[in-house]
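Enquirer: My questions will all concern the structure given below.
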Amino acid sequence: MKCLLLALGLALACGVQAIIVTQTMKGLDIQKVAGTWHSLAMAASDISLLDAQSAPLRVYVEELKPTPEGNLEILLQKWENGECAQKKIIAEKTKIPAVFKIDALNENKVLVLDTDYKKYLLFCMENSAEPEQSLACQCLVRTPEVDNEALEKFDKALKALPMHIRLAFNPTQLEGQCHV
């Protein structure tokens with residue numbers, strides 16, 4: 001018992017913290033998320049994931065394409081070596097409709113938090129591998145315009161998560177995002 005209390009005390013003192021996203025969308029219809037999207041806002045658990053134009057998870061989602069197998073193809077833009085590069089990521093379906101497995105950008109899961117399919121989609125990319133646990137989330141919109149309702153939902157979803165940096169883009173910045 002003393003060892004258990006000591007271990008618990010050490011864990012609390014050392015700040016051991018797992019990043020866990022508990023809120024995912026129920027009943028996601030992957031076919032309805034297909035199409036063009038724009039990255040309106042981003043947030044991350046670690047400042048270095050988004051702080052610079054070429055930061056590892058500062059990516060701009062361009063399009064989501066469901067595959068016949070039920071996976072999700074994610075087309076995105078990312079700054080690399082001083083220029084904009086297009087990337088394609090395949091997010092593999094899992095038993096949970098709103099959770100996908102990926103092996104890209106040093107992340108291992110994509111979780112859809114919420115969407116109305118027509119205007120906005122909120123998602124997070126999670127790396128649960130020790131010791132580099134990290135979380136980055138985005139608010140996507142269908143048109144390159146600021147959507148205050150979507151931003152409010154994004155901020156509400158982030159409250160339960162350990163975010164340390166948040167970026168939001170105005171319409172001019174949305175139009176000027178990394179494009180190939």
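Cβ atoms here come from the backbone N, Cα and C positions, even for glycine.
Below, the features straight out of Swiss-Prot:
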VARIANT   His38 to Tyr  In lactoglobulin 2=A and 3=C
VARIANT   Arg166 to Gln  In lactoglobulin 3=C
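Surface or core, plus neighbours and distances: that's what I need for these features.
Expert: Within 10 Å of the C-beta atom of His38 (variant position) sit 20 other C-beta atoms, taking all shown protein chains into account.
Arg166 (variant position) carries a strand DSSP state (E or B). All protein chains included, Arg166 (variant position) registers 15 other Cβ atoms within 10 Å of its own Cβ.
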Enquirer: Which of the three DSSP states, helix, strand or coil, fits His38 (variant position)?
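Expert: Going by the DSSP assignment, His38 (variant position) falls within a strand, counted as strand.
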